[in-house]
Amino acid sequence: MSEELHSDLIASIFGGKPAKIEEFFSKWNFANAAVSKFDMANSAKNELGDRICEVIENGELTHVLLETIKILSREKDGLEGLLNDPLCDKILAFAELSSNENNSKTVHTLMEAQKCLINTLFHSQRMRDRFYANPKTGENLQFFLGEFEENRRKTSSIDWIRLLNPVQAAEIWYFYHRIAFIATALGREFQKNWANDPKTIDSLLLAVEICTNRSENSTQDINRATEALKTFFNVFCHFHGDVKAIDHKNAAKTCQILRDAICSDVLTDDVVQSAIHCLSVPPLPMVLSVLCGKNSKNNGGENEEEKFFVEELSNMQLTEAILMHLDKQLTKVVALLLNDAPNQQQNPMLSAEASTLTDLVGPYFQVLARLCTDSKYVRRYCRIRVIPPLVSEEVQKRPEENNTLRGRIARIMMLPSSTKDVAAEFLFIICKRSVNRMIKYLGFGHSAGHLANLGLLGQINQPKHASDSEDSETEDYNQIKDSVNPVTGAIYPSDHGSALAGMSEEQKEYEAMKLVDAMNQMMETGIVKPGTIGDDGKIREVSHVLELLKNAPEPAPAENSDSDEE
């Protein structure tokens, strides 16, 4: 690291000729190229910002001083003093965002200004205020996002864009997408403006569309597409009503581009994940004719059933791709959780990584739930893939212990994360919103929370509905289903014999009353608060333990209701 920048040194440097200033800061920038913390007083940063602002428009110094600001802006502390309002405005101008004039005399100056703006937008409220205050910044930024595609670049109305070579254009285009991502992540009013601008979809998704139309993409192309998708999510994720940017035409176009990205064989998992997140935003309708194709009616024939099955599943490419990527992500989460269990004290970061991955799969479940709600074909397909007919081997272990997609989803539902709620809703939908079916596949322990939230606990003891359609239980499962513990979803241990075996009726009554007294004492001291199912189907607290026995329903005879009939 070079010497500390203190006030006397700063005054001495800027008191000299431009060549001296350029020489000093070139050396300082090189020495601090990888540094992110600086032993520099805030007063010195204030003075440095003022001095830089005075001379940065000197063509000899612009590039080197922008690089100095970029390096210093890695550290948030003291940055507001370094960035006075005039300096912020000049950085925006050099990034070609605050006016329609060509302020950067060289490509390298423009790129340095972009990098500088990326750091300062992220760390400085002052820079964000100046950025959002100028309506031109958003307009110019959105224009640039759509102007660097090769054919558009060659015919651009802006001279300096036409003169760029492909490598320079790709780099500058990527940096504008980075700026857009940060700007939309931190400015709600900025999000609103773009969400209601019809040009937003074309500007943002052009970079993604280009990648989906190629058989091979560079790392730069992939990174740019990822930034574009993350920006799209930022813009629309907070809106729950209609927005002007997503009309019927743009909705269909967006769904097509996102579908192509998710089903692509050449894009990375990061791009696919970002595309799935974009598909989950509330304002975007599920255009089934685009996402799943049109299901033609069967005209009959010798192989009518086979023809229907093939036609139905041939449109499930998107659904299968989402399920495949979901399973891949859940496998990573479960592996982290299994590794974390014995080492939680020694490696707390592992828990954080598992938690982050869990949060990132929430939108996968949201998309699947919306698709299943809108399409019975998707719902049937997901049921086949996630909860196929049970076999006896699967209930030898608890649901979360099975090495299946169903097992991994059950494992996620045990975590203190919002993802467990959307995962439970997805499973409930493919269970045809059947309380008994959900308990059968997940056990009451995993299902109770979601059913309580929906006020459906009161339906647990209702009789099942008979159906003559295809049974969802295999023959070997039927042979052992009476041995399955409905709470855990697994068969009882072989030695689970009753604790009351061998007792007389008087002994049983005595033990029962002891239990009642013990529970009542715990209730009075506040150790436990037993609950029962209220009239609204939700849990309410009981005043006495005997309320738990009052009006207890008789067990209803079990009938088959687990068909796939819609």
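For all residues, glycine too, the Cβ spot is worked out from N, Cα and C.
At each noted position, the model has the original residue.
One mutagenesis experiment named in Swiss-Prot is L267 to F, and its note says In md1712; exhibits partial embryonic lethality that appears to result from defects in the regulation of a subset of centrosome movements during early embryogenesis. In Swiss-Prot, a published mutagenesis experiment is listed as A275 to E, annotated In md303; exhibits partial embryonic lethality that appears to result from defects in the regulation of a subset of centrosome movements during early embryogenesis; impairs interaction with goa-1. In Swiss-Prot, a published mutagenesis experiment is listed as S467 to A, annotated Knockin worms show locomotion and egg-laying defects. One mutagenesis experiment named in Swiss-Prot is S472 to A, and its note says Knockin worms show locomotion and egg-laying defects.
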Under 8 Å by Cβ from L267 (mutagenesis position), same chain, sequence gap 6 or more: C211, T212, N217, I222, A225, A261
For A275 (mutagenesis position), nearby residues of its own chain (Cβ under 8 Å, 6 or more apart in sequence): V208, L229, L258, A261, I262
Reduced DSSP assignment, L267 (mutagenesis position): coil
